[in-house]
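S.K.: Handing you this structure, nothing more for now.
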Amino acid sequence: MSTSTSPAAMLLRRLRRLSWGSTAVQLFILTVVTFGLLAPLACHRLLHSYFYLRHWHLNQMSQEFLQQSLKEGEAALHYFEELPSANGSVPIVWQATPRPWLVITIITVDRQPGFHYVLQVVSQFHRLLQQCGPQCEGHQLFLCNVERSVSHFDAKLLSKYVPVANRYEGTEDDYGDDPSTNSFEKEKQDYVYCLESSLQTYNPDYVLMVEDDAVPEEQIFPVLEHLLRARFSEPHLRDALYLKLYHPERLQHYINPEPMRILEWVGVGMLLGPLLTWIYMRFASRPGFSWPVMLFFSLYSMGLVELVGRHYFLELRRLSPSLYSVVPASQCCTPAMLFPAPAARRTLTYLSQVYCHKGFGKDMALYSLLRAKGERAYVVEPNLVKHIGLFSSLRYNFHPSLL
């Protein structure tokens, strides 16, 4: 008399046969311990990780960030109050060459009082230019004030030290009475004015357009020197419309519609998979090589770097300027944009042909022009500026947060 065996019973018998020393059990335990215990414990405070516990930490971290920004704003204010004035005739660093190689144009409006965003930005640029020394003698700081009100205290203070272009100085502008001109279009027009002023005033080789809440990273000048003098001599980079120096960290994950990210992600698996397989085989005393084990570790490493956060692994590239990557740009955002002079002139023409509105800001306008005009643009990774402005100049935000 034969008896039938249920699938559940067969599965149970197979599981019983598995010993703690079997490869399948060991890899299963590794997966559970890594993704269920170790990674969540290690990464629950990492802002750009999938393991980040938003409800536990976001409010506190946002408040701490704002308090720190206030302190740094006060420090930047004292920094300039203690510097000798240059009466606005030359930059406080030194007199740049008659035709600068790079003009650093900081676009500023009057923002939330107390944070002194633009002072933080300019003071950091000043420190870095001093550290850079003779290598940066062809760099020129330039402030572009697009605030309609005359009460922009920080811009007035900086005019003692840095050359300033004031868009609305001595003009009767009826922008506020024109219902067809919205804040997004005005921001684009301000951008065009500042870019054009930079070209007309200095006729440089490059213009770096920096918004007044984008603080430069320590490595910005060595990296730009390497990129512009070495990497951008390559044919596919030479005629780029612009190079972005910032992309939001929250948008830097691998799971993204950009093909280059997917290729990079697969590359991570192809690199770490064999390495982790070799380590496992060595310490587990397994003979030979196993393709299934390598496939497991490839997927394991790909999942780990994505869930922990690609942003944090990109930071390893800061070890050397040559490790920074240049990849095709996406549409968001414009805190820091580098334009070669010929491309800057093309950009002025392009932007004069588009009208910005809510949902179609200047960043989207610039990105849309790439396909329409057959242009190319790139972004450098990791970021070369830090975005510190939680208070937008376009949108009212009474409860700012880091996400």
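Even glycines carry a Cβ here, placed using N, Cα and C.
Here the original residues stay in place, and none of the substitutions has been built in.
From a predicted model like this one, the values you see are computed outputs, not experimental measurements.
Quick paste of what Swiss-Prot says about this protein:
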BINDING   Val109, Thr334, Pro335, Lys362  UDP-N-acetyl-alpha-D-galactosamine binding site
MUTAGEN   Glu211 to Ala  Loss of GPI-GalNAc transferase activity
MUTAGEN   Met270 to Ala  No effect on GPI-GalNAc transferase activity. No effect on Golgi apparatus membrane location
MUTAGEN   Arg317 to Ala  Strongly reduces GPI-GalNAc transferase activity. Accumulates in the endoplasmic reticulum
MUTAGEN   Thr347 to Asn  Glycosylated; when associated with A-87
MUTAGEN   Asp363 to Ala  Loss of GPI-GalNAc transferase activity
S.K.: Around the recorded UDP-N-acetyl-alpha-D-galactosamine site, report the further residues of that chain (criterion: Cβ within 8 Å of the mean position of the Cβ atoms of Val109, Thr334, Pro335, Lys362; site residues excluded), sequence-ordered.
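M.R.: The answer, listed by sequence position, is Ile107, Glu187, Tyr191, Met209, Glu211, Cys333, Asp363.
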S.K.: Nearest to Pro335 (UDP-N-acetyl-alpha-D-galactosamine binding site) by Cα distance: which of the mutagenesis positions Glu211, Met270, Arg317, Thr347 is it?
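M.R.: Given the candidates Glu211, Met270, Arg317, Thr347, the nearest one is Glu211.
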S.K.: Taking only same-chain residues 6+ apart in sequence, whose CB is under 8 Å from that of Lys362 (UDP-N-acetyl-alpha-D-galactosamine binding site), what do you get?
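M.R.: In sequence order, the residues whose Cβ lies under 8 Å from that of Lys362 (UDP-N-acetyl-alpha-D-galactosamine binding site) (at least 6 apart) are Phe184, Glu187, Lys188, Tyr191, Thr334, Leu351, Cys356.
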S.K.: Among Val109, Thr334, Pro335, Lys362, recorded UDP-N-acetyl-alpha-D-galactosamine binders, what is the largest CA to CA distance in Å?
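M.R.: If we measure all Cα pairs in Val109, Thr334, Pro335, Lys362, the largest is 16 Å.
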S.K.: Fewest other CB within 10 angstroms, which one of the recorded positions Val109, Met270?
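M.R.: Selected from the recorded positions Val109, Met270 on minimum Cβ neighbours within 10 Å: Met270.
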S.K.: Reduce the DSSP letter at Glu211 (mutagenesis position) to three states and note it down.
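M.R.: DSSP assigns Glu211 (mutagenesis position) to strand.
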S.K.: In sequence order, which residues at least six apart in the same chain have a CB under 8 Å from the CB of Asp363 (mutagenesis position)?
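M.R.: In sequence order, the residues whose Cβ lies under 8 Å from that of Asp363 (mutagenesis position) (at least 6 apart) are Gln331, Cys332, Cys333, Thr334.
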S.K.: At a 10 Å cut-off from the C-beta of Arg317 (mutagenesis position), count the other C-beta atoms across all protein chains.
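M.R.: The Cβ of Arg317 (mutagenesis position) has 17 Cβ neighbours within 10 Å.
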S.K.: Give me the CA-CA distance between Glu211 (mutagenesis position) and Val109 (UDP-N-acetyl-alpha-D-galactosamine binding site), in Å, as a whole number.
M.R.: 9
S.K.: Taking just the CA atoms, what is the gap between Arg317 (mutagenesis position) and Met270 (mutagenesis position) in Å?
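M.R.: Cα-Cα distance, Arg317 (mutagenesis position) to Met270 (mutagenesis position): 19 Å.
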